Amino acid sequence: MAREDSVKCLRCLLYALNLLFWLMSISVLAVSAWMRDYLNNVLTLTAETRVEEAVILTYFPVVHPVMIAVCCFLIIVGMLGYCGTVKRNLLLLAWYFGSLLVIFCVELACGVWTYEQELMVPVQWSDMVTLKARMTNYGLPRYRWLTHAWNFFQREFKCCGVVYFTDWLEMTEMDWPPDSCCVREFPGCSKQAHQEDLSDLYQEGCGKKMYSFLRGTKQLQVLRFLGISIGVTQILAMILTITLLWALYYDRREPGTDQMMSLKNDNSQHLSCPSVELLKPSLSRIFEHTSMANSFNTHFEMEEL
């Protein structure tokens, strides 16, 4: 009974862990898909600069095809573990354990590789100034993708220019910054702000924002936390799976052992009952002789008196 309760507890824990696998894997895929589009605009601005290499080494492992494939495979493995737990199938649970072990090794290798790569390309503040070279083609029909990337970055990071908003006046033939530099954006807002109130423009340059971006965003921290959580959950799932495999295998062997023990007990009972019946006459004779001896001794003592 206690063993059966333990098996039920292990199965419930595996159900919960598989649910966590699904939720965390879907979360990683969703955030990675969002960051993939986000990074496309950042890489457009940093193309052919030292900053581009740093961005790739910092964020590429997050959206790496291997990482995406691991999360997709983990969802399938979670379904495999769920089916094996429901049906108490030793083969499915063994496949589940092996798959988790392989996925964990791949994730560990990716984590070590990412850590080593991040240490290889240090980025200095002076590297951010090189982004000014990407401003000269802003607004040209041939470089609409670059214009879109600059507008996207300035809106998202609430910045203007590289060092200051005057970079647009220095590096281009524009008389005022783009409208994406406005705190409250509307058509012609930058011209109005440049002529009336400069405080309506973002005062901080995008170089500092890019430098902070390379140090890690909240989304990157969330993904790293999810990656560590998935790894820890995998270790717990592997331990519980091994324990459940052992318990189910022991339960399948136990009924045969109990049957053999019951047969031995039945045989001993069958053997003991006839022997007791055979010993009953002998015991009765011994009891009669003992009673006669006691009565003779009592009679002899009475005659002496």
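Even glycines carry a Cβ here, placed using N, Cα and C.
Mutagenesis annotation in Swiss-Prot: Cys9 to Ser, described as Impairs interaction with ADAM10; when associated with S-12 and S-83; the structure shown retains the original residue. With a 10 A radius on its CB, Cys9 (mutagenesis position) counts 13 other CB atoms from all the protein chains.
For the mutagenesis of Cys12 to Ser, Swiss-Prot gives this note: Impairs interaction with ADAM10; when associated with S-9 and S-83. The structure shown keeps the original residue. Under the DSSP three-state reduction, Cys12 (mutagenesis position) is assigned to helix. A simple way to gauge crowding: the CB of Cys12 (mutagenesis position) has 11 other CB atoms within 10 angstroms, across all the protein chains here.
In Swiss-Prot, a mutagenesis experiment is listed as Cys83 to Ser, annotated with the note Impairs interaction with ADAM10; when associated with S-9 and S-12. For Cys83 (mutagenesis position), the count of additional Cβ atoms within 10 Å of its Cβ stands at 14 [all protein chains shown].
If you measure from the Cα atom of Cys9 (mutagenesis position) to that of Cys83 (mutagenesis position), you get 16 Å.
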